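First the structure, in the form of C-alpha cells, and then the observations on it.
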Amino acid sequence: MTNESILESYSGVTPERKKSRMPAKLDWWQSATGLFLGLFMIGHMFFVSTILLGDNVMLWVTKKFELDFIFEGGKPIVVSFLAAFVFAVFIAHAFLAMRKFPINYRQYLTFKTHKDLMRHGDTTLWWIQAMTGFAMFFLGSVHLYIMMTQPQTIGPVSSSFRMVSEWMWPLYLVLLFAVELHGSVGLYRLAVKWGWFDGETPDKTRANLKKLKTLMSAFLIVLGLLTFGAYVKKGLEQTDPNIDYKYFDYKRTHHR
C-alpha cells in the first residue's frame, strides 16, 4: 500500500489536496449496475409470465434464449453464460450498495431516528430498498446459481416441477415481492438522483415519478402473482411417476 493511498484513506483527500473522486466513481457504478439489473428485472418478469400465454409460447421464448435459430434444439449453456454475467453484476451491485448500509447498532439507531422524525417518503423508500436488497442477496443468489448450473430445467413443465416438487415456491414468493419493490424503488431513485426527467418543474416530475413507481410495483407484483399461480397449478398437476418432469422440456426438444 502506497503512502498516497494511506493518506487518502484517512483524510478523504488526495496528495494534491483534492477531495477524492472515488466515492463519486463508486456511486456511478452502483447506479449503472442498478439500472442494468432494474431493466433486466422487468424483462425477466415478462419472460417468465409467458406461461400465461400457454406452454408453447414460453417454450418458444426459452429456446430463443438458447439460440435455437443458430443451434438445432438450442444450447442451454448459453443461458448459463447469461446467468453468470447477471450474477456477476448482481454481486458487484450488492458490494457497491453495502457501502451505504448502517454497519453497526449506533448507525442503525441514528438512521431509524432520522427516518422516524423526518417522516420523509424518499427516506422510507431507501429503507425499503435496503431491506429488500438484503433479502435479495441471499434469495437471488440461490435462484441465479440454479439458473447458471441447471439451464436445461427451464421451461413450462420443468420450471413448474422446480416450483412445486423441489419446494422452491416459498423462496420465489418472497423473492417476487423483494425484487419488484427493490427494482421499482431503485429505478425511481435513479431518475431522481440523476435528474433524468426533471425538466422545468422538478417537484412535479418527482411526484409523477413516484406515482409511476407505485403503478409499476403494483402491475409487476400482480403479474408476478398470476404467473406464480400458473406455475404452482401446473406443478400440482404433475402426478405421473413415470414422467421425468424436471427434464421434460429439454428432452422433448433434443430427442426427436
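We count from 1, first residue shown onward.
Cβ atoms are placed via backbone N, Cα and C, with glycine included.
Residues as originally present; substitutions not included.
Annotation comment: Swiss-Prot describes His44, His143 as heme b bD binding site. Annotation for His143 (mutagenesis position): same-chain Cβ neighbours under 8 Å, separated by at least 6 residues, are Leu171, Tyr172, Leu175.
As annotated by Swiss-Prot, heme b bP binding site applies to His93, His182, with the evidence given as experimental evidence. Around His182 (heme b bP binding site), the same-chain residues six or more apart in sequence whose CB sits under 8 Å from its CB are Ile128, Gln129, Thr132, Gly133, Met136, listed in sequence order.
One mutagenesis experiment named in Swiss-Prot is His44 to Ala, and its note says Loss of fumarate reductase activity. Secondary structure from DSSP puts His44 (mutagenesis position) in a helix.
Neighbour count (other Cβ atoms within 10 Å of the Cβ, all protein chains): 24 for His93 (mutagenesis position). According to Swiss-Prot, the mutagenesis experiment His93 to Ala carries this note: Loss of fumarate reductase activity.
Here Swiss-Prot describes His114 to Ala as a published mutagenesis experiment; the accompanying note says: Slight reduction in fumarate reductase activity. Taking Cβ-Cβ distances under 8 Å and a sequence gap of 6 or more within the same chain, the neighbours of His114 (mutagenesis position) are Thr123.
According to Swiss-Prot, the mutagenesis experiment His120 to Ala carries the following note: Reduction in fumarate reductase activity. Less than 8 angstroms from the CB of His120 (mutagenesis position) sits no same-chain residue that is six or more residues away.
Here the residue is the original one, while Swiss-Prot reports the published mutagenesis His143 to Ala, Met or Lys with the comment Loss of fumarate reductase activity.
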